[in-house]
Amino acid sequence: MDSNNSKKGSSVKSPCQTPRSTEKSNRDFRVDSNSNSNPVSKNEKEKGVNIQVIVRCRPFNSEETRLQTPAVLTCNDRKKEVAVAQNIAGKQIDKTFLFDKVFGPTSQQKDLYHQAVSPIVFEVLDGYNCTIFAYGQTGTGKTYTMEGGARKKNGEIPSDAGVIPRAVKQIFDILEAQSAAEYSLKVSFLELYNEELTDLLAPEETKFADDKSKKPLALMEDGKGGVFVRGLEEEIVSTADEIYKVLEKGSAKRRTAETLLNKQSSRSHSIFSVTIHIKECTPEGEEIVKSGKLNLVDLAGSENISRSGAREGRAREAGEINKSLLTLGRVINALVEHSGHIPYRESKLTRLLRDSLGGKTKTCVIATVSPSVHCLEETLSTLDYAHRAKHIKNKPEVNQKMMKSAIMKDLYSEIERLKQEVYAAREKNGIYIPKERYTQEEAEKKAMADKIEQMEVEGEAKDKQIIDLQELYNSEQLVTAGLREKLDKTEKKLYETEQALLDLEEKHRQAVATIKEKEYLISNLLKSEKTLVDRAVELQAELANAASDVSNLFAKIGRKDKIEDSNRSLIQDFQSQLLRQLELLNNSVAGSVSQQEKQLQDMENVMVSFVSAKTKATETLRGSLAQLKEKYNTGIKSLDDIAGNLDKDSQSTLNDLNSEVTKHSCALEDMFKGFTSEAYTLLEGLQGSLHNQEEKLSAFTQQQRDLHSRSMDSAKSVSTVMLDFFKTLDTHANKLTKLAEDAQNVNEQKLSAFTKKFEESIANEEKQMLEKVAELLASSNARKKELVQIAVQDIRQGSSSQTGALQQEMSAMQDSASSIKVQWNSHIVQAESHHLDNISAVEVAKEDMQKMHLKCLENSKTGTQQWKTAQESLVDLEKRNVATADSIIRGAIENNEKLRTQFSSAVSTTLSDVDSSNREIISSIDNSLQLDKDASTDVNSTIVPCSENLKELRTHHDDNVVEIKQNTGKCLGHEYKVDEATSSTPRKREYNIPTVGSIEELKTPSFEELLKAFHDCKSPKQMQNGEAKHVSNGRPPLTAIN
C-alpha cells in the first residue's frame, strides 16, 4: 500500500530525514527477523490471520431525535453481535451478524481505542506493518472515529480524540519510556480524490497559493507485488505536537462539502501513515534498526445521490466514491471466495490497500453504521461487506531489520546527494533549495557526523566486549565437555543393566505363556473327543431305523410289479380288438366314396349350364353397348348441328351490323353535306336521322330478342335430346356392369355444366348488348368459343380417363341418372326464368334509349350554333367507328370459322374415342367369360377325388364307435387292476443326517487357531496380573482337566 512497505529495509535511512529518492538497491547484509521475538508463530504465518473487523454504531443525531426516528439496529457488546430488524412482507425478521468487537451508540472514543487499536500499536512497535481503516455510509462517523474533536490548546488529548491522535500519543509514550532506545518517526498524508492522488503535506507554490492547487502524484509498481507513491512528502517528527500540527495541516487541505446527510462530508479518501525506526543491539553486539508502519485510512462514505442531494460536481464526486468502494467490495468478495483473479487494479484505492487486503499487513476494519430506519439499506450493505471481510486472511510478516553498516552506507549516499544539491544551489545550476531546508540539512549533517563518530567508538567497545565474552564462553565449554563425558559413561552402564533385567523378565513371561497354551490345547482335544462319541451313538440309532424302512419298501415294489404284468397283457388284448374295429370303419368309409362321385358329376352339369347362361348374358351386354354407342353418336351430332346453327346466327348478326354501320356512315355524310348548304335543313336532317336511328335500334333490339329466342329453343332442343338419352340410358342401366355406368355419369355432368355455362353467357349478352354492340359480339363469340373448347376438352379428357375406371364404378349409374334428370329439369326452368328476366331488362333499356333520344332532340336545338366545330369531330369519329367496326366484324367472322373447325374436329375425335372404349369393354367381357370357363374346369378337376356315400358312412361309423366304447369300458373299467393299500409301507420322515460342515466342526481346530483364540480371550486384567499370579501360585495340575 505504500512505498516503505515495498522497499522495507532499503527505504530506511538514518534517524534524520529520509531522502525522497526512488532508487532501489539490493542489500546483502540484512539480519533475519527471526533472530528476535516474533509474536506470529510459524503455523499462524503459514495459515494466515483473519482481518479484525469492528463495528461501531453512532447515536441518533439531533434531527433524528427530533423526528423520533425508529431504530432498526441493536448492538450487544458482550456477545459481539449486531442485530438488524427488517420488515419483509409484513413479518418482522431479525438478521444477526457476529464480529470481533462491537461498540454501541453509548461507547466512548477511549473504549474503542483501548480495546481495538492499542494492541495494534504495540504490533507496529514490534516491527509489523498495520492498517486501520474506517468503512461505512456517509454521515456515520468515520472521520470522527479516525480524527475526533479539536485538540486542546495546552496540547492535551481531549476526551473525544480519535484513533490517529491517540495512536500518536501512545507511540511517543512507549518510545520515550524506553530511554536507552534511539528512534525516529516519519509521517505522510495522502488524499485520493476522483481517482487522483494528492500529497496533503506538500508545500504549495506561490503562484498557485490563491487557488490551492494540488499536484497529482503517480502510483508506481515496485516489482515485488506492492505499490509506492512517487514524490510523496515524508516529514520527520520528534514529538506528538509536531504530528498534531501535520495532521491539522493536511486535514485543512482535504476536500469536504455539506450534504443533506452530513454538514461536513469528506469527498475523498485519506491515508495518514506513521513510519517508525527503532535501533536495537543484537547479542553479538551488532546494531540493527527495526521498522514498523501504521496506516490510518479514512474512507469517504458511500452515499445515495437522491438522498444526499448531490448535484453536478458533487454528483460526480459521489459517483467516483461509490465506484472505488464498489471495487473494494468486489475485492473483498473475490478474496473471500478465493477467486483466481482479484480486481486490485480497477481502482487506485484497492491498489493502495492491496497489501492490507490479502497481503503481509495486519489489518483492522472499523465499520461505522447508523441505527436509523432511513439508512437500513446502507447499514445492511455495510454489515454484509464487513462480515465478508472477516474471512479474508493476511499473512503478516515482521519487516526485515537493517544492520549498522547498511545504515552507514545509506547515510554516505545521502551525504553525497546533499553535497550535490548544495553545489547546484551555489553555482545556480540545479534545483533551488529553501533556506530553512538548507539550514535544517546542515544541522542534520553535523548531528549525523557526531552520531557516526559515536557509533564508531561504540563499535570498538562492542568488539572488545565480544572478544571477552568469547574467551569466557570457550572456558565454560571445556568444563561442560568433561562433565558431559562422565554423564555419558554412567548412563551407558545403567542402560546395560536395565536391558539385562528386561531380558530375564521376558524369558520368564514366555515360559509361563507356553505352559498355559499347552494346557488349553489338551482341554480342547478332550472336549472334541467326547462330542464325537455322542454323535456316533445318535447316528447308529438312525441307521437301524433306515434299514427297517428299506425292507418294507422292497416288499411294496414286488406287489406293484405283479399288478403291472397283468395290466400289460390286458392292454395288448384291448389293442388287437381296437385294430379290428378300425379296419371295419375304414371299409365303410371307402364304400361312401362312390356315392360322392355321382354327386360331383351332377355338380359338373350345373357348371356347364352356368357357363352357357353366362355366354348369353355377355351377348346381351354387347348389344346394349352397341345401342349406347348409337345413342352417344346421335347426341354428339346434335351438338354439332347446334354449333353450326349458332355459327350461322352469329354470321348473320355480324352482317346485319355491318350493313347498319355502313348505312349509318352514309347517312352521316349526307347529313353533313346538307349542313353546308343550310343550317335549318341540317337540323331537320339530323332530327330525321335520329328518328331513323331510333327505328333501326328498335328493329335491332327486336332482332336480338328473336336471336335469343332461337338460342333458347336450341337449348331446349338440346335438353330434349339429353332427356331422351337419359331415358334410353335408364332402360339399359340394370344390364350394364359397373364400368359403363360411371363413365356415362361423368359425361352427363360435363354436358350439364356446358349447358349451364351457355345459358349464363346468353343472359350476360342480353344485359350488355345495348351498350356496346360491336364489342359485345366479339367478346360473346370469344366466350362461346372458349366454352365449347373447354366442354369438348373436358368430355375428351373425361372419356379417356374414365375408360379405365368403368369396370369399378358402373353400379352407381342408375341413381346418378335419376338425380341428374331432376337437376336438368330444374336447370331448364331456371333458364326460362332467366330468359324472361333478360327480355324485361331489354324493354327497360329500350325505354331508357327512347328517353335519351328525346333528350338528344332537345340538345340538337341548342347545338345548331356549334355545328361547324362538331362537323369535323363527327367526320373523324365516323371514320374511326367504321374502321373499328370493320376490324371487329372481320375478327368475329374468322373466330367463328375457327370455332366451327375446332368443334367438328373435337366431335370426330370424341366419336373415335368412344369406339375404342367400346371395343375395350367388349374385349374385357370376353376375357371374363374365358376366365369363368377356366374356373369351371378347375372346379371339376378338384372335386373328383371327394365322392363318397356319406349316409352309409355315418351309419357304419356310429355302430363301430358304439362297439369301441363298450370294449373300452369293459377293459379299462372292470378288468384293469389297481394296487390297493396294505398300510405296511413306511411313511416319509426326516433323517438327521449330519452335514459335511457339522462333521468338520467336530474336528479339533488347528493348534494355531486355538492359540489365537486363547490369546484373544484373555482380559486386560489377566494380561497385566497373569504373570505375577503364575509365578507365585504355579500352574494347575493336568489331572484336574481330566
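The backbone N, Cα and C atoms fix where each Cβ goes, and this holds for glycine too.
Keep in mind that this structure shows the original residues, not the substituted ones.
The domain 'Kinesin motor' annotation in Swiss-Prot covers 50-392 and is backed by sequence analysis.
According to DSSP, Lys142 (ATP binding site) sits within a helical segment. Look at Swiss-Prot and you will find Gly136, Gln137, Thr138, Gly139, Thr140, Gly141, Lys142, Thr143 tagged as ATP binding site, backed by sequence analysis.
Other C-beta atoms found within 10 angstroms of the C-beta of Glu280 (mutagenesis position) number 15, with every protein chain shown included. Listed in Swiss-Prot is the mutagenesis experiment Glu280 to Lys, annotated as follows: In rsw7-1: Disorganized cortical microtubules during interphase and massive disrupted mitotic spindles.
While the structure shown retains the original residue, Swiss-Prot records the mutagenesis experiment Gly359 to Arg with this note: In rsw7-lph: Short and swollen seedlings. No functional apical meristems and only rudimentary cotyledons. Cellular abnormalities like cell wall stubs or incomplete, gapped cell walls. Affected mitosis in the male gametophyte.
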## Note on the structure
Counting across all protein chains, other CB atoms within 10 angstroms of the CB of Gly141 (ATP binding site) number 22
### Query
Measuring Cα to Cα, how many angstrom lie between Gln137 (ATP binding site) and Gly359 (mutagenesis position)?
26
### Query
Thr138 (ATP binding site) has how many other Cβ neighbours within 10 Å of its own Cβ?
26
#### Entry: Residue with minimal Cβ packing [other Cβ atoms within 10 Å] among the recorded positions Gly139, Gly359
Gly359
### Task
Calculate the distance in Å between the alpha carbons (Cα) of Gly136 (ATP binding site) and Glu280 (mutagenesis position), and round it to a whole number.
40
### Task
For each of the binding-site residues (Gln137, Thr140, Thr143), count the other CB atoms lying within 10 A of its CB, then report the residue with the highest count.
Thr140
## Note on the structure
Fewest neighbouring Cβ atoms within 10 Å among the binding-site residues Gly136, Lys142 goes to Lys142
### Query
Reduced to three states, what secondary structure does DSSP give Glu280 (mutagenesis position)?
strand
### Message
Which secondary structure state does DSSP assign to Gly359 (mutagenesis position), in the simple three-class scheme?
### Response
coil
#### Entry: Cα distance (Å, whole number) from Thr143 (ATP binding site) to Glu280 (mutagenesis position)
36
